Amino acid sequence: MISLDLSPTLWKSPDKEGELKKQGHVVKNWKKRKFIIQNDMLFYFKDKEERPVGAVPLRMSRCYENKSLGKPNCFELVSPRINKTFFIQANTPDEMASWMKAVEKGSEYSTVSQPFNLKHEVHVDFNSATGFSGLPKEWEVILKSSNVSKQEVLDKPSEWLSVLEFQAGRTMEKSNSQNLSALPDESNLTLSDLVTKEDPTKIYKNMTKIGEGAAGEVFVATSSKNNKRVAIKKIEINNDNAKLLVTEIAIMKTSHHDNIVNYIDSYIVNDRELWVAMEFMGGGCLTDILEAFDNIKMSEIQIAYVVKETLKALQYIHSLHRIHRDIKSDNILLGSEGSVKIADFGYAAQLTQKQQKRNTVVGTPYWMAPELIRGHDYGVKVDIWSLGIMMMEMAEGEPPYMDFPPLRALFLITTKGIPPLKETTKWSKTFQDFFSKCLDINVANRPDATDLLKHPFMDLACDSSEFKPLIQAARNV
């Protein structure tokens, strides 16, 4: 009988192997990994472990050099089968070229594969001769590389299928952005209706790149109108994201709150690029503090402060019947004076009278609420769950289940909820009570933003002057 453990036969005759650096998908640091390409699959391994920590289907993938990452010999690998982009760094230009050629060969591998998109009628079974039956080959490999045992699948087949369908749904929804409706009164609007007709290249000077995300690049510039610094987000416009950008800009233009990054204006440049001008937050993002976790720890009163300021913004957003859907440390920006503001409305949704719940699958997996992963209808309380996960980030340096592959993490979130804090004695009973309420699996019992702002934990929050030194300390690490 074949074990569900990933068989070494999948990589024992590699077409190419070697050590490269890979950028993390959640924490954006670069780490060395051993890479192996065999046929139409790429595997990468941590240290000297015999099992891969990741498996990438190469069929139909795209690969090209990326010079915008600030590192030499970097290439970008896009795998449409799992709708993921990987940033990889080689040691030399020749090595980069040879790996890109190997990826290209894998993308054109000629054996016939099963359809990738799952159907709801799929029945997960295990056959000792063929492995998982009813699943595409790529998902079988990913299940195995996620250390999923045969018994686990047989014990909870419907739960595992739910997680697999969730991932397939994410791919489908991202490639069909028209499924996400724009604001109800603005469903016929286009980007041209929302942007300013001025030429931003004549308004914003001294532009310097300060970051890069999934959606585009971020720059800091000086406005010639008032000599103030602003942040400029540049996003390439295409058929997949045009509707989403309309929703994002419409929501940003109509969201005015002290704890939301201020929208200034937006422009279309050369008919293919959207520039969004926003308030510049000189303290960076909350993630910058968390990446210095080994040297800098947030105190309980500082965590309470960040949570309180975030909740004020969520209370306002939810009062407009909107959901942010991507609350995490990356999207919490900090002012150099200690202010805390929510940013990035790229996943935000507007609820209407007819549609008071959503079932669209978007967000970042490790921060996602169980009801969202299961594909159930959901409302504003998914943001409260994500806030609870962000509390764990601040308390422990990272979200739960980060040591597990995303697939297993999603399964654990839906079946077991969130594990307890590692050092419970370090945190007050008030902290722990607030934390547990945010992460209540029962949506009906999970409080809303208004209720949480009345919780005693909020009384512990420090003010911006006591948070400011933390921002400065993180810069110096």
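Each Cβ is built from the backbone N, Cα and C atoms, and glycine gets one as well.
Nothing has been swapped: the model has the original residues at all the noted spots.
As annotated by Swiss-Prot, active site, proton acceptor applies to Asp326, with the evidence given as sequence analysis. Neighbours of Asp326 (active site, proton acceptor), defined as other CB atoms within 10 A of its CB across all chains, total 22.
Under the heading ATP binding site, Swiss-Prot lists Ile210, Gly211, Glu212, Gly213, Ala214, Ala215, Gly216, Glu217, Val218, Lys233, citing sequence analysis as support. Taking all protein chains in view, 19 other C-beta atoms sit within 10 angstroms of the C-beta of Gly216 (ATP binding site).
Residues or ranges marked as domain 'PH' by Swiss-Prot on the basis of sequence analysis: 13-108.
For 204-458, the entry in Swiss-Prot reads domain 'Protein kinase'.
For the mutagenesis of Arg33 to Cys, Swiss-Prot gives this note: Low basal kinase activity, loss of response to chemoattractant, reduction of cell polarity and production of multiple lateral pseudopodia. The structure shown keeps the original residue. All protein chains included, Arg33 (mutagenesis position) registers 18 other Cβ atoms within 10 Å of its own Cβ.
Swiss-Prot documents His120 to Leu as a published mutagenesis change and attaches the note High basal kinase activity, loss of response to chemoattractant, loss of racB binding; when associated with L-139.
Experimental mutagenesis at this site is recorded by Swiss-Prot as His123 to Leu, annotated: High basal kinase activity, loss of response to chemoattractant, loss of racB binding; when associated with L-136.
What Swiss-Prot says about the mutagenesis result for Leu143 to Phe is this: High basal kinase activity but retains response to chemoattractant.
Same-chain residues at least 6 positions away in sequence with a Cβ under 8 Å from that of Lys233 (mutagenesis position) are, in sequence order, Ala215, Gly216, Glu217, Val218, Phe219, Trp275, Val276, Met278. For the recorded site, Lys233 (mutagenesis position), the DSSP three-state label reads strand. Lys233 to Ala appears in Swiss-Prot as a mutagenesis experiment; the accompanying note says: Loss of kinase activity.
With a 10 A radius on its CB, Ser465 (mutagenesis position) counts 9 other CB atoms from all the protein chains. In the three-state DSSP reading, Ser465 (mutagenesis position) counts as helix. According to Swiss-Prot, the mutagenesis experiment Ser465 to Ala carries this note: Low basal kinase activity, loss of response to chemoattractant, reduction of cell polarity and production of multiple lateral pseudopodia; when associated with A-485.
All protein chains shown were included, and the count of other CB atoms within 10 Å of the CB of Pro469 (mutagenesis position) stands at 11. Quoted from Swiss-Prot, the note on the mutagenesis of Pro469 to Ala is: Low basal kinase activity, loss of response to chemoattractant, reduction of cell polarity and production of multiple lateral pseudopodia; when associated with A-481.
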Please name which of the recorded positions listed here, Arg33, Asp326, Ser465, is nearest in space to Ile210 (ATP binding site), Cα against Cα.
-> Asp326
Given Glu212 (ATP binding site) and Asp326 (active site, proton acceptor), what distance in Å do their CA atoms have, once rounded to a whole number?
-> 17
Where Pro469 (mutagenesis position) and Asp326 (active site, proton acceptor) are concerned, what is their Cα separation in Å, rounded?
-> 27
Which three-state DSSP class does Arg33 (mutagenesis position) fall into?
-> strand
What is the one among the binding-site residues Ile210, Val218 whose Cβ has the most other Cβ atoms less than or equal to 10 Å away?
-> Val218
Taking just the CA atoms, what is the gap between Arg33 (mutagenesis position) and Asp326 (active site, proton acceptor) in Å?
-> 29
